Amino acid sequence: MSDESASGSDPDLDPDVELEDEEEEEEEEEVAVEEHDRDDEEGLLDDTSLEGMCGTEHAQLGEDGQRPPRCTSTTSSQSEPSEQLRHQGKILASEDPKKKRAQKPSHMRRNIRKLLREDQLEPVTKAAQQEELERRKRLEQQRKEYAAPIPTVPLEFLPEEIVLRASDGPQLPPRVLAQEVICLDSSSGSEDEKSSRDEVIELSSGEEDTLHIVDSSESVSEEDEEEEKGGTHVNDALNQHDALGRVLVNLNHPPEEENVFLAPQLARAVKPHQIGGIRFLYDNLVESLERFKTSSGFGCILAHSMGLGKTLQVISFIDVLFRHTPAKTVLAIVPVNTLQNWLAEFNMWLPAPEALPADSKPEEVQPRFFKVHILNDEHKTVASRAKVTADWVSEGGVLLMGYEMYRLLTLKKSLATSRPKKTKKRSHPVIIDLDEEDRQQEFRREFEKALCRPGPDVVICDEGHRIKNCQASTSQALKNIRSRRRVVLTGYPLQNNLIEYWCMVDFVRPDFLGTRQEFSNMFERPILNGQCIDSTPQDVRLMRYRSHVLHSLLEGFVQRRGHTVLKIHLPAKEENVILVRLSQIQRDLYTQFMDRFRDCGTSGWLGLNPLKAFCVCCKIWNHPDVLYEALQKENLANEQDLDVEELGSAGTSARCPPHGTKVKGEDSALPSSMGEATNSKFLQGVGFNPFQERGNNIVTYEWAKELLTNYQTGVLENSPKMVLLFHLIEESVKLGDKILVFSQSLSTLALIEEFLGKRDMPCLPGAEGQGTQKWVRNVSYFRLDGSTPAFERERLINQFNDPSNLTTWLFLLSTRAGCLGVNLIGANRVVVFDASWNPCHDAQAVCRVYRYGQKKPCHIYRLVADYTLEKKIYDRQISKQGMSDRVVDDLNPMLNFTRKEVENLLHFVEKEPAPQTSLDIKGIKESVLQLACLKYPHLITKEPFEHESLLLNRKDHKLTKAEKKAAKKSYEEDKRTSVPYTRPSYAQYYPASDQSLTSIPAFSQRNWQPTLKGDEKPVASVRPVQSTPIPMMPRHVPLSGGVSSASSTNTSMNFPINYLQRAGVLVQKVVTTTDIVIPGLNSSTDVQARINAGESIHIIRGTKGTYIRTSDGRIFAVRATGKPKAPEDGRMAASGSQGPSLASTSNGRHSASSPKAPDPEGLARPVSPDSPEIISELQQYADVAAARESRQSSPSISAALPGPPGQLMDNSTIPGTALGTEPCLGGHCLNSSLLVTGQPSGGRHPVLDLRGHKRKLATPSVTQESIRRRSRKGHLPAPVQPYEHGYPVSGGFAMPPVSLNHNLTTPFTSQAGENSLFMGSNPSYYQLSNLLADARLVFPVTTDPLVPAGPVSSSSTATSVTASNPSFMLNPSVPGMLPSYSLPFSQPLLSEPRMFAPFPSPGLPSNLSRGVSVYPGYMSPHAGYPAGGLLRSQVPPFDSHEVAEVGFSSNDDEDKDDDVIEVTGK
């Protein structure tokens, strides 16, 4: 499990708060990040992101109770009309399946969807861009009118940086000056290179283009332009002190405003680049003292690399803000492990007045006059936190808190003082303290007012790249802040993909870059398409153009300064990559693991979260002892050993337990928030089990037992990585250099400690004569991970950095705990033991030593296992870093890898090259590395190389001025015109799954053998047009009494696919290439259901119809139908729904109470059988039935036409769907209550009630009384007939279609032998007397199809039959079968009710046809589910969804190929 700092879990939170963190983690796993998160665009083999994985965090995602709508994945293949805007409620799948193109491999380039025209952009986007344009124009005007003696930027604003549109700003009349030159041809930069005459600003005025020319006196040299590419105030030649040593902040201010200077102690400390950063913050957040009072301000991103002193710049700006503006409160949200560091920085640079000595001079040191409040681990209760917040609001000043603390205090669902632990059974009633509840509500209101609405005057987010998942609850909470003055501090603005960058920019400048879809079309896809070595020349050109445009759009409020600033002031830094060979045991384990994965097919690499594989492989290539220990302990939390942020969520993870503690199984599931390919909560595996427990979702190590049977632990040489690590440690100590070792695996850190305890320390310089010493923790080495308390961290860091400390030489750190807010300049050597998925983490780890204060040359060693997944991850790091350099730094890194190399994670080499006997060390200058190559050449696959060599800036690829203008021009033209690109599918084509490895035999069976499989089925496209809402799907219990357990619930549904196939059901696993949206209804509590593109689903086709089963257990019944028939009351009639006869439900649980009395106003009234409505509907039925018989064709799909209550359904024949839907009946549309006859024979029942399924009659009829008496007496028909061929069902028996239906043409009129079980509440003439010849076969006492039910003659016959009635056999329209029992089903679960159907009868008019289907209906619609009793104690719980249905009808001429997805969800 990722440790505390990695997750950022707040140590100042009590255990209840930690539970909230776990909830955040679980919720951010469910995002979509689409997320990603957002890691949501970071799917394993995601063709959209070079990250490939993400969530979300993950996640992520709206985790509060009121979840916001998910962002539509930019890689989703659903068709989006170009008119779609941000606030549209629905996404229509309008793409014609005939127009779909063949899918492309993931590594190939992708086309770009239609771009939105300029007039289709969101108004908020236009307004945001216009505001920024006007702000920059005002600043430029001030620079011209009030020129400072020492300007900070060139006096002339770079002309090509301003691109105006007529709709965005006032038009300027074209003017031509004598010295101007108009350049109409921008295809080449030769003219610009030959001449330094003039710049050109392109202005578009709607219909025509007008060129406005700027005088040549305002042109800017190429060198100045180079300096401008990092944003404003980046020219350090102008960021200088004045003659008196002061630092003026508000350059070019109006004369009526006062000069704003830094405090003297700050002015002496700041460096030129920091002066530029302070001025940059002032320009964006304040702009001018007068405008601060009237405007809401702007946000900005201070993107200085790690170690450039962002904290000092912010402290200096806060001091200026409080001294010269009316601002009163500043909220600083920082990672929890940097809280103490921030407080120490404030006290050092701006000491409190009482901390100053009495003789201090104001001209030397100015104390702060504001207070610094902090919420840390000392504030355990909500009341104490509320007091700190209230003091901050009343007194003003700065409030420091962690990200998780802010989320907990601002999200309504998170705030709680304590949470009672979940128990299996409550022995006493729950007592609710109303006064405490009122206090909690008051605290919540106070927090919301102080932190969000209206919130502080300025918000500062340190390490702001954590705001990378637009749907993560932390991001959502931050965006709720009303203040627009938002500052993000980050040394790594672009980590994994451009969507994360967009999310962070969207926080500081909402809507500036448009919606996520607009940004993806304009920038993300073009930039990604040209990133690799196999990209087309057009792709590369467009990539370079769009990278420059994106950089120039943001340079007004994103200031980027890189490590080039540090190189001037710090010693040299050398970063080498050592590619390490695997030992024999490691290679055997790795081969075995890969073999199992490949044999698993789509359920392996393409179906599992790759982070699980990464965890297992990390144990292999770090050292087999780590894998062996996990195998021996059977640690349920093994996959959370990795200290990786994404393993928990895009934003946070649960706190890492202290080393050696046991983690509960339910918290051990490996989340998949690295930008999951789908957004399902827990995607299931091949087994049909939608109720799989999360605790079972773990990685097992059965596959490794045989190889590790006689394994000898404690052998250092079993891992070449470990051998090289100890060589680097010992040689560094011999040279007198302190060294840091970073690993993301906590178990690996523990193993390193074990080996250290067995080895002697090397001889220190000058101490050769002294005896040897052992490595001792907290004496000769330190360890820091997420479980280290904050105060202990500070002590260890200060002690390690102390130059007088000559006993401690080694510091072991977890990558996520030690990469933020830790200053370890006491060391000058770093070993990154394993590569992180996110390159930001390794880069931040390196910068712990390479920062201000470092006195020695720095050496960094990256150990990477070659020919493994780790090498692929390192390659991805290079690609991500190259994209960051290109977009953020406007550099031109080399293209080193093909897209296939980057995106294909499955890297398996059967045979490694032979070990080398020697390595060429001519290019290696560092002595420790030279000695390693000489001593261990057989452990290294190739000569070590510098990490920066893969990121060289190709200055020859730098855009010329003309190319830059062409880039901006093409960008503007693309926005103005709708580019006619085709719109193929952008899906990932890979079914993402979070299933457990235990569900795959290859990983759970020791002697498993792979089975031969045929070719994979082709990927199918399943596209819905209309659908019904998701009703409740009952969970079924075994026949034994009592409440069902989780295990029994699981096993009841977890039958294998081959069982279905043997039973004659076709099961096909396919991958959807487009999002399938299943809209809900206003009358339903269900929101839109969705099957995401790339999700693995099963198509189940049998005699009862066609179904779709998703990987998370949802079942969709596919129907062919068309447009709905308009009912008289203007609403869609809910057909087959059951009203007051249903048992009441509460919170998803079946209630044992009797049904409530029906509301007379809501019940339908009986209709006279002589009414014109009935006669006309009977005639309609007769016509259709006759037409069906006359066709003499194969059975067709019947589509139900709903109508008002009591109205008969019409049938129309619709061709089969593309899925090959079998003939089926409109399931819930035809119920027994809708069976009619013509004129009642004999006049026995003068009243014809066609609405019996809506309610029971107020006064039971004589027929009903007789039915109840017969039911209680238990009349049973004749013995069981021999089986013929039958219907396969999962309950353990088969239903013969012929022997039960030999009397289907018998008259409907009631006879003496009528089956009383099926009478229901309707008059007897509605019932089919001999429709089901044998009740014991329909309601068998035994579930074994081979054991016929024996005769029962006791008085308990009815009870026996009732107790064995499978719940799926209950027809919703027969509520009278058991008068005292209320059925829980609101509609059929399968495709059609076969129990009763309107078969021809002499009782109908003579012109009605006798034509019937091939398989006349006789079964319940619940025939596909296991048998369960009718006892109330056995009725499973149900979700508290309101059940609503929508029927659809169609004419044969309209929408013949429309599909309707009938959903039966949990």
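Using N, Cα and C of the backbone, Cβ positions are placed for all residues, glycine too.
According to Swiss-Prot, the feature domain 'Helicase ATP-binding' maps to 291-511, an assignment based on sequence analysis.
Remark: Gly309 (ATP binding site) has Val270, Lys271, Gln274, Tyr852 as non-local neighbours, by Cβ distance under 8 Å and separation of at least 6 in sequence. Swiss-Prot lists His304, Ser305, Met306, Gly307, Leu308, Gly309, Lys310, Thr311 with the feature ATP binding site, giving a curator's inference as the kind of evidence.
Quoted from Swiss-Prot for the published mutagenesis Lys310 to Ala: Abolishes ATP-binding. Lys310 (mutagenesis position) falls within a helix when secondary structure is assigned with DSSP. Taking the Cβ of Lys310 (mutagenesis position) as reference, residues of its chain lying under 8 Å away and at least six apart in sequence are, in sequence order, Gly277, Leu302, His304, Asp462, Leu489, Gly491.
Mapped onto three states, the DSSP output places Lys361 (mutagenesis position) in coil. All chains included, 9 other C-beta atoms sit within 10 angstroms of the C-beta of Lys361 (mutagenesis position). Among the mutagenesis results in Swiss-Prot, Lys361 to Glu has the note: Decreased sumoylation; when associated with E-573; E-664; E-935; E-961 and E-1013. The residue drawn here is the original one.
In the three-state DSSP classification, Lys573 (mutagenesis position) falls within a strand. Proximity of Lys573 (mutagenesis position) to non-local residues of its own chain (separation of 6 or more, Cβ distance below 8 Å) is seen for His563, Tyr850, Pro857, Cys858, His859, Ile860, given in sequence order. For the mutagenesis result Lys573 to Glu, the note given in Swiss-Prot is Decreased sumoylation; when associated with E-361; E-664; E-935; E-961 and E-1013.
Quoted from Swiss-Prot for the published mutagenesis Lys664 to Glu: Decreased sumoylation; when associated with E-361; E-573; E-935; E-961 and E-1013.
Residues or ranges marked as domain 'Helicase C-terminal' in Swiss-Prot: 727-895.
Under the DSSP three-state reduction, Lys935 (mutagenesis position) is assigned to helix. Cβ neighbours of Lys935 (mutagenesis position) (same chain, under 8 Å, six or more residues apart in sequence): His727. Swiss-Prot gives this note for the published mutagenesis Lys935 to Glu: Decreased sumoylation; when associated with E-361; E-573; E-664; E-961 and E-1013.
Among the sequence features in Swiss-Prot, the mutagenesis site Lys961 to Glu is noted as follows: Decreased sumoylation; when associated with E-361; E-573; E-664; E-935 and E-1013.
In Swiss-Prot, a mutagenesis experiment is listed as Lys1013 to Glu, annotated with the note Decreased sumoylation; when associated with E-361; E-573; E-664; E-935 and E-961.
Summarising the environment of Gly307 (ATP binding site), the number of other Cβ atoms within 10 Å of its Cβ, over all protein chains shown, is 23. Cβ neighbours within 10 Å of Met306 (ATP binding site), excluding its own Cβ and spanning all shown chains: 22.
Taking the centre of the Cβ atoms of His304, Ser305, Met306, Gly307, Leu308, Gly309, Lys310, Thr311 as the ATP site, the nearby residues of that chain (Cβ within 8 Å, site residues left out) are Gly491, Arg561, Arg851. For the pair Ser305 (ATP binding site) and Lys361 (mutagenesis position), the C-alpha distance works out to 35 angstrom.
Note: the Cα of Thr311 (ATP binding site) and the Cα of Lys361 (mutagenesis position) are spaced 25 Å from each other. The two recorded residues, Leu308 (ATP binding site) and Lys361 (mutagenesis position), show a Cα separation of 29 Å. Cβ contacts within 10 Å of His304 (ATP binding site), excluding its own Cβ and spanning all protein chains shown: 25. Here the Cα atom of Lys361 (mutagenesis position) is found 31 Å from that of Gly307 (ATP binding site).
Around the Cβ of Thr311 (ATP binding site), 20 further Cβ atoms fall within 10 Å across all displayed protein chains.
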